[in-house]
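Student: Sharing a structure with you now.
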Amino acid sequence: MAPKKRPETQKTSEIVLRPRNKRSRSPLELEPEAKKLCAKGSGPSRRCDSDCLWVGLAGPQILPPCRSIVRTLHQHKLGRASWPSVQQGLQQSFLHTLDSYRILQKAAPFDRRATSLAWHPTHPSTVAVGSKGGDIMLWNFGIKDKPTFIKGIGAGGSITGLKFNPLNTNQFYASSMEGTTRLQDFKGNILRVFASSDTINIWFCSLDVSASSRMVVTGDNVGNVILLNMDGKELWNLRMHKKKVTHVALNPCCDWFLATASVDQTVKIWDLRQVRGKASFLYSLPHRHPVNAACFSPDGARLLTTDQKSEIRVYSASQWDCPLGLIPHPHRHFQHLTPIKAAWHPRYNLIVVGRYPDPNFKSCTPYELRTIDVFDGNSGKMMCQLYDPESSGISSLNEFNPMGDTLASAMGYHILIWSQEEARTRK
């Protein structure tokens, strides 16, 4: 399809950047004046239906004293410490730094809520964000220039998936309720339409891209999944789920491995080389509720799923059909809230997810804070909570940049950038 121009590409004048002047406090520091409203204690102690090996704890854990990383590395060099112990030491050190994370900058560029978020793969201070109105912002918060802003169509243009083009990071892939999955640049030019529904009743809800296999995969609201190459050639278009495909994920270490999540309460794992129809999946992972997301870990060995109620599950490659563990966590679905999705940390075995307090949740306390929760991916224990009393909304999307030292959060109309307090001082 011939390239065409998107309307109203501009430098936005609606960005509000807010450097933090006074130190915001952690949920634990707020407990005395909030009558200890933060979640405490353990969550449900029951085993999940499929005999998972552990059930995560709802309350934050007390971190052990941080060991010397230099000493641990020296012990490893001498053969006295295993590499997993080195990794554990690095993770423990990072968790201690999370206590000093504060909001570095804040932007409110959209007139509708943020719906998708993607970090630039090589620039650790650049993030792209899409909105319910189809607007897209490219924001380098490390410089004072105004972000680049691409105006959307408004109602019905929601950006449901956003990925930088791994072969040319001046371009990005986007799936939308407008009825297309497309490749475009940040000047507003549509370079190629990969999928188009040609009807207002069908739209695209999910997207993923693989640089090594040069594949693009996208899912729609009636259960179809389309696989294409980067030249736009359709390889297959099959109905893989009974209902909306909320998430598609290509395994980062095994290109032919695909996970799909749906509101039909299943996550399915596929071998792209053997897909013949909806019954040709390798594994079907049933859930109690519709599923918002299914994400592979950076090493490809684990799968993280988020339902629309109160469960986060971790599956392992050693046994895909049975969850390794279950984390009870309140993040229920609400029509006017961007679906909450848990995400992996890019370097450590940690899970980050926004909390939507639920009075019906077993461990809920009155006036529970809307925190960003960080869990250990091995044990399911909550390790840390981030909270700013001046930005106390629900953070639906939370993702660390590829370096793992900066967190971006989508909270309603706002985009929050979290980093160490010392980083703000240096700026």
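Each residue's number is its place along the chain shown, starting with 1.
Just so it is clear, glycine is given a Cβ too, placed from its N, Cα and C backbone atoms.
When I checked Swiss-Prot for this same protein, it listed these features:
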MUTAGEN   Lys35 to Arg  Decreased acetylation levels
MUTAGEN   Lys40 to Arg  Does not affect acetylation levels
MUTAGEN   Leu258 to Ala  Impairs interaction with DDB1
MUTAGEN   Ser262 to Ala  Impairs interaction with DDB1
MUTAGEN   Asp264 to Ala  Impairs interaction with DDB1
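Buried or exposed, and what's around them? Tell me for each listed feature.
Tutor: Annotation note: Leu258 (mutagenesis position) sits in a strand segment as assigned by DSSP.
Its own atom aside, the Cβ of Asp264 (mutagenesis position) has 19 Cβ atoms within 10 angstroms in the protein chains shown.
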Student: Could you give the Cα-Cα distance between Asp264 (mutagenesis position) and Leu258 (mutagenesis position), in whole Å?
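Tutor: Roughly 17 Å, rounded to the nearest whole number.
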Student: Can you name the residues of this chain that are 6 or more positions from Leu258 (mutagenesis position) yet have a C-beta less than 8 Å from its C-beta?
Tutor: Val217, Val248, Ala249, Leu250, Asn251, Ile269, Trp270, Asp271, Leu272
